[in-house]
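*Asks:* The structure is given below, and queries will be raised subsequently.
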Amino acid sequence: MDYNPNLPPLGGGGVSMRRSISRSVSRASRNIEDIFSSGSRRTQSVNDDEEALKWAAIEKLPTYSRLRTTLMNAVVEDDVYGNQLMSKEVDVTKLDGEDRQKFIDMVFKVAEQDNERILTKLRNRIDRVGIKLPTVEVRYEHLTIKADCYTGNRSLPTLLNVVRNMGESALGMIGIQFAKKAQLTILKDISGVIKPGRMTLLLGPPSSGKTTLLLALAGKLDKSLQVSGDITYNGYQLDEFVPRKTSAYISQNDLHVGIMTVKETLDFSARCQGVGTRYDLLNELARREKDAGIFPEADVDLFMKASAAQGVKNSLVTDYTLKILGLDICKDTIVGDDMMRGISGGQKKRVTTGEMIVGPTKTLFMDEISTGLDSSTTFQIVKCLQQIVHLNEATVLMSLLQPAPETFDLFDDIILVSEGQIVYQGPRDNILEFFESFGFKCPERKGTADFLQEVTSKKDQEQYWVNPNRPYHYIPVSEFASRYKSFHVGTKMSNELAVPFDKSRGHKAALVFDKYSVSKRELLKSCWDKEWLLMQRNAFFYVFKTVQIVIIAAITSTLFLRTEMNTRNEGDANLYIGALLFGMIINMFNGFAEMAMMVSRLPVFYKQRDLLFYPSWTFSLPTFLLGIPSSILESTAWMVVTYYSIGFAPDASRFFKQFLLVFLIQQMAASLFRLIASVCRTMMIANTGGALTLLLVFLLGGFLLPKGKIPDWWGWAYWVSPLTYAFNGLVVNEMFAPRWMNKMASSNSTIKLGTMVLNTWDVYHQKNWYWISVGALLCFTALFNILFTLALTYLNPLGKKAGLLPEEENEDADQGKDPMRRSLSTADGNRRGEVAMGRMSRDSAAEASGGAGNKKGMVLPFTPLAMSFDDVKYFVDMPGEMRDQGVTETRLQLLKGVTGAFRPGVLTALMGVSGAGKTTLMDVLAGRKTGGYIEGDVRISGFPKVQETFARISGYCEQTDIHSPQVTVRESLIFSAFLRLPKEVGKDEKMMFVDQVMELVELDSLRDSIVGLPGVTGLSTEQRKRLTIAVELVANPSIIFMDEPTSGLDARAAAIVMRAVRNTVDTGRTVVCTIHQPSIDIFEAFDELMLMKRGGQVIYAGPLGQNSHKVVEYFESFPGVSKIPEKYNPATWMLEASSLAAELKLSVDFAELYNQSALHQRNKALVKELSVPPAGASDLYFATQFSQNTWGQFKSCLWKQWWTYWRSPDYNLVRFIFTLATSLLIGTVFWQIGGNRSNAGDLTMVIGALYAAIIFVGINNCSTVQPMVAVERTVFYRERAAGMYSAMPYAISQVTCELPYVLIQTVYYSLIVYAMVGFEWKAEKFFWFVFVSYFSFLYWTYYGMMTVSLTPNQQVASIFASAFYGIFNLFSGFFIPRPKIPKWWIWYYWICPVAWTVYGLIVSQYGDVETRIQVLGGAPDLTVKQYIEDHYGFQSDFMGPVAAVLIAFTVFFAFIFAFCIRTLNFQTR
């Protein structure tokens, strides 16, 4: 590292080390004297001398030891002299959790203040010895990015469109172009510079290209995009260094391992990213200080040395990052995911930021990092980042959606992007001047950032026009961009870009040229530790698998019980082979669960891989190696339970040989399924790919169809099937035992019984085939793991693209044509220069709403209702993590005696810092909590709240926008309206109401857009948020709860949403919103405020007043609370003034002050008044629980499910392709064997073919339907809680939707298999084949749906379903015929659905065949009809009961699905 070591040493040459140390110690002492002033100077002098000696000793250490050894200050209590600051020598690589926490608590009491102090000291230390820090300047010149995409209806993912797209892509590969795609220009010829040491804010409306610009600068653009122009770092092109290691892109999507804690997540990130140049900097710094005789301050030295310590599992930098991001309070809480409670959304967003800033990277591109955070937390985080940028000369470009004015003022430079063009880039101080030159001015009580995001929009621009000399005309973005170039800031930027960056000026340590900054050994160790941790957290998964295999082993051992087994003839040997075969298959299937686990982990892996945390092999190797112990355990369990119980060859050597094969089968299967997961990458495709692969190795393993019978065109596949070797090895190991080889096949035969059996199964006779099998399985395991690693390395996640349906579509047509939309957008054009939302106050709400026009769409009648609640408390069971830390209480209280009221026509804001209990309170009041303990009184207009009736008159907009992904925006609203509006409202009226609500929230241009999955496809975050609100508004509720309706929105979108909310309130509805970081105008759109502090306590409840004067006056009335600065956001000031830091500073508890205030007494009186019903009022009553009757609910649910299924090609198309592939495989492998009736073996092969087809198509149907049902179930929980419908109509509609798709699947499957296998072409036989296949596929599908309804998530459903695959297989009648099943298990044969399927298929095809066939073991020849009756127990006249039972299984599984959907709720809130 180039730190100019040839500079002359600083300081006088004759200064002694001892004197230098003394000076420095006395300097350090003065700095800490304020804190520890109680100690005497005499004692402090002694301490100084001791400390000086310690520093002298450290200076004498070898460099390696010296750079990891320092002094740590600690407070020591002394009875004589009081608290003393003592120092102890520590090794920074061995700091324990307590030491790290003490240091952080002592040095960083108030995060932003102490952060600046320590960083200033750190910078002064570096500057003192003349070291220049490495910096990065990022330039982009003439950058243009384009994408090709489908538009309109062609962009919808219907089955038809997907088939067309696949066909066009295939033709495109051979040069035939049919596809007509639109070209979208995302960024258009933009140029600029991101400078080090300056905070740069990226602003722009949604879809303006902000994320694309950040990704481009970070070198992470999708390769399918067309890019032109140059991006350079310090003059280097992106291909000349490693941009993904030099810079870090912090995504707006939060992808984390849900079962890791916050601290574990950041520690792992810190280990993978390493320390970068910190160690080299420290080394050079220490050398120069030693030469100059300079002694560092202890806290700075410890911080720098701990930050530069490589290979530590728990880094001090992690504790520092947790502190400055405000995550220290939840550091030991798991992050959580969709189905597992963890940290809040805002905290999760901070974890995403912390994951990157914990590393050494100083060039950060941060994408909307404040979503879900309150404004004071955002300010604190941005303030700390600003200090890092200014004092460490970092390079930061950050996009924020709604930066408060005080946060906006922290930035030095602004980049404003709109429609893919740069409108302005330069100093913050000049940006308003630029727009004033056009005639636009930012109003006084309007945040500059909000103004900037609205002023370029056609719908919002006019209200800011202030030029009285000329009339307003719309100024397009292109004109702003053009005029910027001639503006003095733009000219300066152009001049700067005209001079190329001088590479010699750049520090060579600024850029990273190595792909990984940590040694491969250390990366492997980090991934190993993480994998081991995840195994411990996933203990249930491994215990479940082991218990599952023990249960199946117990069933198997009692089914093939040794007392019932003989070794007399070939028939007996076949039973042993059946047991071996089942054991092989069950241990193969055991690996199937690995696939679901791996698919769920891939998104986080791809993120970390692309951030160059670690190479793929360091992920795959620990996964493989740590899977070995669980395989040994499961294999041992299987062998111990089955081997001697069944009565296999009693030699100990054969026991251990079979154990080795079973273990290798498990390892091979787990490796194979991990490979399939990494290649397929989504659960639906992986389930199909897994089943298809399993079918291939299953069919061609030599046991369903002996080697000699396999058609020539499939002969090669026999040798590449792992099960070939597994089967050969198992059979050879058993059949070469003396008990088989010491007997003749029959009394008149010269062939040994074992040899005869091997001949019949076409297995090789050589003993060495056992070791060939072992070697082959080892090779397959190694091969699959290598391919798994390669797939992880080179394949990218399967991303779906949204169709191009521009938000500003046909804007010219909109202007002047749609008065309602124009009035909503401008909120009265006559008030130019004023803030529309700010004017929507208590006194002028009706005036500012623009008259009745704005209320169009909210005119359906409703009853205004008030809600009052008194002394509401909420408890949950004490989390295990807290009990582990010594907390003795059994319950954790989240709400502490909350009292208040929400009234009609009054818009109430529910505010507080993250973790204050805002969402918890709303969930409790709305009746959305599924667990915990609620106390207190909640009333609706004086009557006790009854949840069933309350759901009919209330709406709840959740913080997470949960919608069915495959329907359009308009369809989502139609569905909500038709189910929730009263029956008396006609269809036309409902449709009109839906259209009006769409206009109200400005979704009309997106009416035909697919909703999609968040972060994957479909609507953007802000569009999804507006849809959530619209879905509730179309229900026409009296009371509406909105959980952070503006979170994740930019200022313009937030204003649109709040206009819709305000219009809703002005109709007389009761509306309550939790809100995190409101701008001034949005905050002052509210009428009343309920403010909460952490711990679930109210600290203010009352009116805001004009310009928020009432809430400001309330807090300013307390002694010590500073006055609000001029033009400061009152929401931010209020949160700061009442923060925990402020309470500590003032030594007050604002909750206690509120409880003692007159305001609290007035609220108590109001609640008391509202708790008594008005005279003559009656309680809420509805004749029925739901708006629609059961038939109406069913029709609506079926309508939505139909569209969902039609637009789910990754489900329906994938299973259709799988069934087609299975049909062709079965047909080509068992080509025309249906007509072979010479011996019993031919019949066994046919049964094997039909059994395999039904099992594999059925299992595929089961596994592919699970993700579909799981996604829709999450939506179902929201819709049922909203009172849309009951569970039964929903469940029956989903069951009904499967019928036509399974019918299509069955018809073409039957035609292909029936013809290619060569069954008899008789109408009756073909009908029964189709009938049995149809109901078999159907019951498998419903079985998959049932398993999801019984379990909390898809992963557990997959494991649960697979638990019964083995039992269904075992009792199917293939491995052990019914007459051979012991009497104590025969009952299960009759309740096994697969057994009835095999029964029906065989009887329908062979029950009337009188052809005589040769029977094994020298028995007399029988007719086919007699043979299947004697050997399998299949009676030809039993087809009627078979048909009835198959229908019964189908109905039973569907019923259990519906019943569980109705009764079980796995959502934890």
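Note: Cβ is positioned from N, Cα and C throughout, glycine not excepted.
Where a substitution is noted, the model still shows the residue that was there originally.
Straight from Swiss-Prot, here's the annotation block:
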type	residues	note
BINDING	Gly912, Val913, Ser914, Gly915, Ala916, Gly917, Lys918, Thr919	ATP 2 binding site
DOMAIN	171-444	domain 'ABC transporter 1'
DOMAIN	522-735	domain 'ABC transmembrane type-2 1'
DOMAIN	867-1119	domain 'ABC transporter 2'
MUTAGEN	Ser37 to Ala	Normal resistance against Blumeria graminis and translocation to the host-pathogen interface
MUTAGEN	Ser38 to Ala	Normal resistance against Blumeria graminis and translocation to the host-pathogen interface
MUTAGEN	Ser40 to Ala	Impaired resistance against Blumeria graminis but normal translocation to the host-pathogen interface
MUTAGEN	Thr43 to Ala	Normal resistance against Blumeria graminis and translocation to the host-pathogen interface
MUTAGEN	Ser45 to Ala	Impaired resistance against Blumeria graminis but normal translocation to the host-pathogen interface
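Please situate the listed features within the shown structure.
*Replies:* Counting every protein chain shown, the number of other Cβ atoms lying within 10 Å of the Cβ of Thr919 (ATP 2 binding site) is 20. In the three-state DSSP scheme, Thr919 (ATP 2 binding site) is classed as helix.
Model confidence over the domain 'ABC transporter 1' (171-444) is summarised by a mean pLDDT of 88.
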*Asks:* Inside 8 A of the center formed by the CB atoms of Gly912, Val913, Ser914, Gly915, Ala916, Gly917, Lys918, Thr919, which other residues of the chain have their CB, for the recorded ATP 2 site?
*Replies:* Ser344, Asp374, Thr920, Met1092, Arg1094
*Asks:* Would you mind ranking the binding-site residues Gly912, Ser914, Lys918 by how many other Cβ atoms sit within 10 Å of each Cβ and giving me the lowest?
*Replies:* Ser914
*Asks:* If you draw a 10 Å sphere on the Cβ of Val913 (ATP 2 binding site), how many other Cβ atoms land inside?
*Replies:* 24
*Asks:* Taking the Cβ of Gly917 (ATP 2 binding site) as the reference point, list residues of the same chain whose Cβ is under 8 angstroms away and which are at least six residues distant in sequence.
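*Replies:* Set apart from Gly917 (ATP 2 binding site) by at least 6 residues yet with Cβ under 8 Å, we have Tyr874, Leu894, Leu895, Met1092, Arg1094, Gly1095, Gly1096.
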*Asks:* Would you mind listing, in sequence order, the residues at least six apart from Ala916 (ATP 2 binding site) in the same chain with a Cβ closer than 8 Å to its Cβ?
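*Replies:* Once residues fewer than 6 apart are set aside, Ala916 (ATP 2 binding site) is near Met1092, Lys1093, Arg1094, Gly1095, Gly1096.
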*Asks:* Using DSSP with the three-state reduction, classify Ser914 (ATP 2 binding site) as helix, strand or coil.
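*Replies:* Reduced to three states, the DSSP call for Ser914 (ATP 2 binding site) is coil.
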